[in-house]
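First up is the structure itself, then whatever we jot down about it.
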Amino acid sequence: MSRETNFNGTKRKRSDVAEKVAQRWKSVRYSAEMENMAPVNSNNDSDDCVIVSESKIIDLTNQEQDLSERIETNDTAKGAVFKLMKSDFYEREDFMGEVEDMITLKDIFGTETLKRSILFSFQYELDFLLRQFHQNVENITIVGQKGTIMPIEARAMDATLAVILKKVKLIEITMPPFASHHTKLIINFYDNGECKIFLPSNNFTSMETNLPQQVCWCSPLLKIGKEGLPVPFKRSLIEYLNSYHLKDIDELITKSVEEVNFAPLSELEFVYSTPSKFQSSGLLSFYNKLEKLSAGTSASDTAKHYLCQTSSIGTSLSRARDENLWTHLMIPLFTGIMSPPAKDTAGRKKAEILPTNSLINEYSQRKIKPYIIFPTEQEFVTSPLKWSSSGWFHFQYLQKKSYYEMLRNKFKVFYKQDPAMVTRRRGTTPAHSKFYMHCATNSAGPCDASQVFKELEWCLYTSANLSQTAWGTVSRKPRNYEAGVLYHSRRLANTRKVTCRTFTRDRRGCAGNPTHVAVPFTLPVIPYDLAEDECFCLARHEND
């Protein structure tokens, strides 16, 4: 077994697979701004294993190499779908499972009909990423934060990579300390004029793609042309692109997106965060969308369930009090416990956050049940690759244990996967995805836990973790760029509910009634055993 250095310089053991992660990044130092300057209460919640220092892409060679292999996409679904990212570790050559539920980066980038690809992400490992492309691709536009793009090492460069690298256009985004260009978005254009959009939960590095569980939202094929009616998804996507205020994005990306007919996505909403001071985004924008769509839908005889599955939990909203973004701000806003944001005499939006005990009473009276899915220490122990995927999960609660104990012991908000329902190959491996969802059940009789979160009022799949950095608050703008897709029952035809299933056991819906959302964790989830379960925390293992 090898040993690795933790953030504070102490040593701990790591597995052989974790050693491979370290070898991949061993020549890259951590960003001094992000790691050394972050104060205790900074809400820096990067959910990624490392943040690399600024680098430049190396010069191209003139060598070329033809690829005879022709790769075809196998996704023929007419509507938007969720897929599980296939893993080189969990699904090996002998895998015979539900391949229709899975996708690879080769499926996304490797088709010979792909003409242009536009990528937004937080981390890029170029020698891994560019090998996923077919040689026929004409242009690859990469939008990334300075210091997060891993160049191709000289010893890894070959003729195939050199050919692809010549087609790359890099747009670098300068971000302030403790902020991230965290959006994960792919826009593909094909040689027949069609377009397709993907929202993966992973950044473009080998280990992040393969070690934690990852998912990908895939749009249907979109044609070039005009819509008969305005499409909110398109409008919000263009607003997001405009928020960069960069000529290269306007010329190379926005103009192309404007030519696409987004009518097939008319039932969905694009939800985003941007640090731009000129646009409303993040929590306030999401709240406004829900308010507009949810008007008149509340019922007094229902129990209301609100679930957040995340790979990172930010620090308390307040230094003086223990306040969590989900339990103390988002759910109270969504349910009307908290009054809508109002401006004071100085024009600033304000919100009065109730004390914890008052909120717990309100939740009880209004039949509101909050859930946060976050991996336990034991889930890593029982997962196939043990601690190897743990580097992508962050909740540094030892710095303020009262905050953690409030969530765990007072709200009893933490839930985990049901170990009896996980798959043999992936086991209790946690998911790096971020889902926010709401459903209602009849409160007159006993609640059937197996049916909770099968039919939803709404579901947001996003890159945004549970933090102020990603979402902002009522009075603060987000610091990150984030992107996601919102399903809402009021947008669906025939007043349907948003249907949800799990990849672990449920099969795809029949052709006439497909499921809208698929999640990489078990449904139902089960509550933490307060006598045994603790949230995973890296600091617990500093001296292992």
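Using the three backbone atoms N, Cα and C, a Cβ is placed for every residue, glycine included.
Don't expect the noted substitutions in this model, because it carries the original residues.
Residue environment of His182 (mutagenesis position) contains 29 other Cβ atoms, counted within 10 Å of its Cβ in all protein chains. Under the heading active site, nucleophile, Swiss-Prot lists His182, citing experimental evidence as support.
Look at Swiss-Prot and you will find His432 tagged as active site, proton donor/acceptor.
If you look up Swiss-Prot, you'll see Lys184, Lys434 marked as substrate binding site, on the strength of similarity to another entry. The Cβ of Lys434 (substrate binding site) lies under 8 Å from the Cβ of Ser201, Cys308, Gln309, Thr310, Ser311, Tyr461, Thr462, Ser463, Ala464, Asn465, Leu466, Gly484, each on the same chain and at least six residues away in sequence.
For His182 to Ala, Swiss-Prot lists a mutagenesis experiment annotated as follows: Loss of activity.
Mutagenesis annotation in Swiss-Prot: His432 to Asn, described as Strongly reduced release of the covalent intermediate with DNA that is formed during the enzyme reaction, leading to the accumulation of toxic adducts. No effect on bleomycin sensitivity; the structure shown retains the original residue. In the three-state DSSP classification, His432 (mutagenesis position) falls within coil.
According to Swiss-Prot, the mutagenesis experiment His432 to Arg carries this note: Interferes with the hydrolysis of the covalent intermediate with DNA that is formed during the enzyme reaction. No effect on bleomycin sensitivity.
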- Note on the structure: His432 (mutagenesis position) to His182 (mutagenesis position), Cα to Cα, whole Å, comes out at 13
- Query: Once near-sequence residues are set aside, which residues in the chain of Lys184 (substrate binding site), 6 or more away, have Cβ atoms under 8 Å from its Cβ?
  - Reply: Phe120, Ser121, Phe122, Leu199, Pro200, Ser201, Asn202, Asn203, Ser463, Ala483
